[in-house]
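Annotations for this protein, taken from Swiss-Prot, read as follows:
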DOMAIN    8-161  domain 'Tyrosine-protein phosphatase'
MUTAGEN   Asp72 to Ala  Loss of enzymatic activity; reduced migration-promoting activity
ACT_SITE  Asp72  active site, proton donor
MUTAGEN   Cys104 to Ser  Loss of enzymatic activity; reduced migration-promoting activity
ACT_SITE  Cys104  active site, phosphocysteine intermediate
BINDING   Arg110  substrate binding site
Amino acid sequence: MARMNRPAPVEVSYRHMRFLITHNPSNATLSTFIEDLKKYGATTVVRVCEVTYDKTPLEKDGITVVDWPFDDGAPPPGKVVEDWLSLLKAKFYNDPGSCVAVHCVAGLGRAPVLVALALIESGMKYEDAIQFIRQKRRGAINSKQLTYLEKYRPKQRLRFKDPHTHKTRCCVM
């Protein structure tokens, strides 16, 4: 069987947020996937596609795998968006500069959309978020997902009240 030519993992950094967008590994390519995660310091993987590998080896290496699958080519359901933003708020507030890996099948649709949502929620315009991601991941985000991002209204969920000054701050400053 011919191997699919998959794009290399891509790091997207904005303020103190770091994401690793990648394609899904298989059990046969899992060791390379784990090496990539370690190289970028990713300790959390968000899997938004069907299961294609055993997550036990990752967990043995201290990497948490979260499963939030949704349909290929589609925008994420509200529950996935809420869970994603809650994860990021906690992760980047407690460990600024840490890296969260996210993957779908090819790393061109579902995963980049979630990263775009994070960028938008932290204050970036949707057009800028898409361009920022596409500069690093050519072909990312299809037209249906693009329309979703255009209509998406951020609620600034990656922001928090500073307990000392009582001012609203971005959790990723």
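Cβ coordinates are placed from backbone N, Cα and C, and glycine is handled just like the others.
Substituted residues are absent from this model; it holds the original ones throughout.
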Taking the recorded positions one at a time (Asp72, Cys104, Arg110), which has its Cβ surrounded by the most other Cβ atoms within 10 Å?
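Result of the Cβ crowding comparison: Arg110.
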Compute the C-alpha separation of Asp72 (mutagenesis position) from Arg110 (substrate binding site), stating it in Å without decimals.
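The separation of the Cα atoms works out to 7 Å.
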Whole-number Å distance between the CA of the residue listed as 'substrate binding site' and the CA of Cys104 (mutagenesis position)?
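Between the alpha carbons of the residue listed as 'substrate binding site' and Cys104 (mutagenesis position) there are 6 Å.
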In three-state terms from DSSP, label Arg110 (substrate binding site) for me.
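Assignment for Arg110 (substrate binding site) reads helix.
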Grab the pLDDT values for the domain 'Tyrosine-protein phosphatase' (8-161) and give me their mean, rounded.
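Across the domain 'Tyrosine-protein phosphatase' (8-161), the average pLDDT comes out at 85.
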